[in-house]
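I have placed the structure first, in the form of structure tokens, so that the comments after it can refer back to it.
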Amino acid sequence: MTAGRHWSYDSLKQIAIDGCTENVEQLKLIFVEEIGSRRRSDCIRTIEDLIDCLERADELSEYNVEPLRRISGNMPQLIEALSAYTKPENILGHPVNLYQELRLAEELRQQLRIAPASQNAQPSVSELAAAVPPTAIQNYATPAAFTDHKRTMVFKKISEELGRYWRRLGRSAGIGEGQMDTIEERYPHDLKSQILRLLQLIEEDDCHDPKHFLLRLCRALGDCGRNDLRKRVEQIMSH
């Protein structure tokens, strides 16, 4: 039963993914305008792919779950969960535009100085944050400076909410399958450590131009269908 339970946006998506029995080709016809192109449509083979596509197009988000309502006809649990879902408060006070946020990420990239983290046998949020020496971070007047505290908050938020599909983020960020296999072998039963190590690899990969790390991370989160987390990161950085 779903009555009285608070449902997160991620939970709604998972219910849709697990419970959908409708033909994906039929669903693609329903969302043909939102998908926008034949090329994108050809890349959609599962309900999960469709959700990713809608999120990338900013047609589906934690603030707009209407597309999930349109596919919930044969899923009673999803219907109930949607009726109990409360969208988060929009702290910006106005609708969020994907392209405006990408420009914000570009502006943040110009302001940040990020040093690569050292490798740790057992990565943790605190260890990864401590890997950047204070002297490596300039004291910007802007609140968007990437301080140790904000870095810890970003890593903590992603490690807690990214979930078991973390390899998608790795692929979107250009991390090789072999590197991700190594992460799984090193931390076979520790999802949080897997994600933290992935973030560390993404950061290390940008050591030639550390300013690119945050922009690359935000873009990768968007590309892998986690616009909700990308927004969280940008909110952390904008305060």
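The backbone N, Cα and C atoms fix where each Cβ goes, glycine too.
At each noted site, the model still has the original residue.
Long-range Cβ contacts of I71 (variant position) within its own chain (separation 6+, distance under 8 Å): A16, C20, E22, L27, I30, I47, L78. In the three-state DSSP scheme, I71 (variant position) falls into the coil class. For the naturally occurring variant I71 to M, Swiss-Prot gives the following note: In strain: G130 and G140.
Within 10 Å of the C-beta of K87 (variant position) we count 11 further C-beta atoms, all protein chains included. Quoted from Swiss-Prot, the note on natural variant K87 to P is: In strain: G125, G130 and G140.
Among the natural variants in Swiss-Prot is T135 to P, noted as: In strain: G02, G125, G130 and G140.
While the structure shown retains the original residue, Swiss-Prot records the natural variant P143 to T with this note: In strain: G02, G130 and G140.
Here Swiss-Prot notes a natural variant, H149 to Q, with the remark: In strain: G125. Cβ contacts within 10 Å of H149 (variant position), excluding its own Cβ and spanning all protein chains shown: 10.
The domain 'Death' annotation in Swiss-Prot covers 151-237 and is backed by sequence analysis.
DSSP labels the residues of the domain 'Death' (151-237) in these numbers: 66 helix, 0 strand, 21 coil.
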